[in-house]
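Presented below is the structure to which this report refers.
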Amino acid sequence: MQFHLIRKYASKVSREHYASSSVKIFRRVKPPQKVNKPKKPENVENGPTEYAENLVKVQMISRNLHAQLFPQAPRSISEQQVASAKVYKDELRRHGVDIESSAPVSDVQLKLPALRGANIEEHFHNIAKEQVQPYEELLLPLVQCEQLPKRPKRWAFHTGWTAYDPEDGTATPVDHPLEKGLVFDVEVCVSEGQAPVLATAVSTKRWYSWVSSKLTKHRLSVEKLEPLDVDTDSERPHYTTDELIPLGTTGPGLVVGHNVSYDRARLKEQYLTEDTGTRFVDTMSLHMCVSGVTSYQRAMLKSKKEPAAEDLGWLEQSSLNSLVEVHRLYCGGDTLSKEPRNIFVEGTLEQVRQSFQSLTNYCASDVEATHRILRVLYPLYAERFPHPASLAGMLEMGSAYLPVNSNWERYIREAQLTYEDLSIEAKYHLGRRAEEACSLLLDDQYRQNLWLWDEDWSVQELKLKQPPKRKPLPTVELKDSGNTPEERRLQAKFQHLYDQQALLPARRPLLPGYPLWYRKLCRKPPAKRADEILEDDEEPWSPGASEISTGMQIAPKLLSLCWEGYPLHYEREQGWGFLVPFRSDSEGVDRLPMEQLLAHCPVPEFARLSASKAESDMAFDMLPGQVEQHLGKREHYKKLSQKQQRLETQYQGSGVWCNKVLDDCCFFLKLPHKNGPSFRVGNPLSKDFLNKFAENVLSSGDPSCQAAARVIDIARMMSYWRNNRDRIMGQMVVWLDSQQLPNEFTGEKCQPIAYGAICPQVVACGTLTRRAMEPTWMTASNSRPDRLGSELRSMVQAPPGYRLVGADVDSQELWIASVLGDAYACGEHGATPLGWMTLSGSKSNGSDMHSITAKAVGISRDHAKVINYARIYGAGQLFAETLLRQFNPTFSASEAKAKAMKMFSITKGKRVYRLREEFHDELEDRAYSSYEASRLAIQRNRTLAEVFHRPNWQGGTESAMFNRLEEIATGSQPRTPFLGGRLSRALEADTGPEQEQRFLPTRINWVVQSGAVDFLHLMLVSMRWLMGSHVRFCLSFHDELRYLVKEELSPKAALAMHITNLMTRSFCVSRIGLQDLPMSVAFFSSVEVDTVLRKECTMDCKTPSNPHGLRIGYGIQPGQSLSVAEAIEKAGGNDVSQWDWIKKS
């Protein structure tokens, strides 16, 4: 049975396919003046004939490389191409692009291995097919197996693997399963840690079960590491390979599972340094490829409401990702029962023992369900993703491996101790502010405080018992009491206080005389005496506001925080906001300290002129400024009413109007939430607002409050560790004993430290766009001096004798989008303004895309970069407005709208309509605006689509790109441009004009993002072809790719990375009809060869938990950053075809 449908592409595409785009000019930018423009160098080594450039002055790859990569497409220039180039150059000049401004780069000469095919496209198909063939041979029998072997009636309860005879169910102990292709499921008893307790597997021949020794030997405690001391907290479990499941280490193996990365993390051989060849097929990832959903659709699937008619089509084509839902979608039948799982989640090991047979049957039923899903789902996947590189890339992504050593435990310990120290300091500062605020109770001074006026200042009195009515007892002075006369005098003086002890009530109030809000911050003193021993989990009691923290509602008030100068205030229904006065007098104001508010932030001029009651009724909705929380939702536009427009001129900050008035004297405006105006802010000291302090948008209104600045600094430092601590500390690290370590780890020169590994639980295709997902490592930030624990990635450290080699793909998505526009509109690299700026633009002279956009609109380059990428991903003008106001809160809504409109007119252009041919006789054949087209269609009583062709973008630097993206996205079966993968069925279903526009932003985003996934999969295939088994895949996140390789092979691996980039981009341009590649994108700017996982090999990763950096704190030296020329030199020459393993292949 053949599942891969191979599409043949012509090596040369007809020129008629690429129609020239007409571009309307909105403004002319003066070309940047180039001073001392360098001359094109003649390559000393290769000679002047190696240099090549195209008709728009974009430097192309060296001639020797072109001959090897595009052997059937010799370079030649026709008269028609020269004539077209004049048009392209004129358009580039009109958009302010100086094609003479780019500086050439040195040519590169390389002898590449021979292509495995007639051209680069056949080459990648053939090498990908070679890589997946061993696994397809194991996978296809499972897919074609209509009936699994009969499940055993009784499962053997003994340690290790047991095989069951398919005829009579006889149990036979085995070291590991005998077959290499398995459907597999693991169960874990959560209360006992992350190690597996039982597992089941099935092949086409027999069933297997595995039982942990903890289950059979009643050993309840998690084993501690004995061979090497990790020097760690004894409360945290540590795992060795003895607790994991062995699968064998010889030859290729295939494991199928649902969310199989969870099961993989419990397999013994996956933690060994050498790759075993076992790969994993995840039915959840296959489901995401075939029937994945947007975030909006996922919310609809979770909703219990009756779906709208327009949603019924895609609801039938998709589901949530759980095994139960996926099985229901593809297999139907009875719903799977998941009740036994509760014992694993909530129960104990003893309960698992008591229900061993039923729980093992539950595990086996999940295996059977996974197999049924595989039989239906894999043929769908193979049909929709025909290129073998897609499957090869998924298999490689599922083998991620992160080596660690004892420094991992040191990192966790240092980060946690620093976090606790900073927490104590923040608590101290807040406690001091709380104690100082209590003094406002005197003479009701709190009524004049702008932040604490609405807190509960009620106090409790200490009521003493009535003294008994009896005669005082005579005092008898003992001569030998030992007290001095002075002591006796003081005792007599204060005796009345000692006597009042008997008058205290049995149940004494907490802190009598203190306000209620303060008492809530304090703990009651314990009933135990001070000399009694505390329990292990009991904290010692301390007086004062010991329960206060930055996460409490009182904290922003104690710090006197302001937003844009206005005091913060909290309303239960609206969350955090701030007060803006609209009256200049305090008459009739009951509670609010109006005089102090007016002194702190005077009433705006507009309010002084019209301080009427009607002002409070004028509500306006700030222009949402966001495409949608999720691109799959329909966009809703709301016009501003006259009252709303009036209010917009009154307040020009970034607050969100919510029609709330306090004491008939001031407006309450909500703080802006990152998810939109319908959300409320729960804590202005959270990570989302920390940057606002640096911008002085959030600040303390009390100039004397030094504590506020320090608490804010501490909050900024703690946010990363607070949000990621549980995931980081919960990583399943498996430590290797000395017998499992290669000789390089245990030599005389090696330090006696522990070595282990983490198998990150990567979902190979976790999103609609097929991006991989993993909650810790794929979201890890780069280290920052003010971010506690952000050195996380650098704690992945290569063992002795190994190096981590990798690179960051430069502007991957931007290049993909621009080259699609170049090929579609011109058939020439860099012939569109966006294409030229991407390929030859330079940040240093301001000719790159982000610099030109920033200069034209009047914003910073960094902000322009974010908005540019958001636009390419499909976001609209409203989203750009929100970003502009988020970056610069001083922008008014009208200013942000004007800048966004200007940006979109310059970049995206104007949307125009062209008449269909049958209307040329009665109407002028020209470009019509949306309004004109709609009016003409209505006049003829026809739909827009009947009178006009699909609209196009015109006149912008990115018009050609968006026209091509929309053409792909609006097709009946959208496919990725490189590997031909299809869009999810959930977005293909019921594609009509309305549905098409509804999901268009998501579809455009899918074209770019899913194209980037194709690019990654091709890189993985190429690196495996060039380096074979000499590299082990570590991780890919964002646009970065990292491998583990032996130190002596690291220069060759670095050169292989450069060649991988060259060949992958060559394949991509060939698939869209271009037969050449620009030199600027042919190779990585640098490949990092390092001992730790960090973005740049020179980063020292200084953080609050690592103040001395890696060099001094850990003794880790900087790595090497190799250009292609340096990699060639260190690899021993430019003839890659002579590498030993390549010659043998």
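In case you wondered, yes, glycine gets a Cβ from its N, Cα and C as well.
Here Swiss-Prot describes Trp576 to Ala as a published mutagenesis experiment; the accompanying note says: Severe reduction in polymerase activity. Counting every protein chain shown, 23 other Cβ atoms lie within 10 Å of the Cβ of Trp576 (mutagenesis position). For the recorded site, Trp576 (mutagenesis position), the DSSP three-state label reads strand.
Here the residue is the original one, while Swiss-Prot reports the published mutagenesis Glu813 to Val with the comment Partially rescues the defective clearance of paternal mitochondrial nucleoids in mutants. Residue density at Glu813 (mutagenesis position): 18 other Cβ atoms are found within 10 A of its Cβ, drawing on all protein chains shown. Glu813 (mutagenesis position) falls within a helical segment according to DSSP.
In sequence order, Thr769, Arg770, Arg771, Glu813, Tyr873 are the residues of the chain that are 6 or more apart from Gln1009 (mutagenesis position) and have a CB within less than 8 Å of its CB. Under mutagenesis, Swiss-Prot gives Gln1009 to Ala with this note: Defects in mitochondrial DNA (mtDNA) replication and synthesis results in the death of most mutants at the third instar stage. Only two percent survive to the pupal stage but die shortly afterwards. Five day old larvae display a severe decrease in mtDNA levels and a significant reduction in body weight.
Just so you know, the Cβ of His1038 (mutagenesis position) picks up 13 other Cβ atoms within 10 Å once every protein chain is counted. Record note (Swiss-Prot), mutagenesis His1038 to Ala: Defects in mitochondrial DNA (mtDNA) replication and synthesis results in larval lethality at the third instar stage. Larvae 5 days old, display a severe decrease in mtDNA levels and a significant reduction in body weight. Does not result in linear deletions of mtDNA. The unchanged residue is displayed.
Following the DSSP three-state reduction, the secondary structure of His1038 (mutagenesis position) is coil. A straight line from the CA of His1038 (mutagenesis position) to the CA of Trp576 (mutagenesis position) spans 34 Å.
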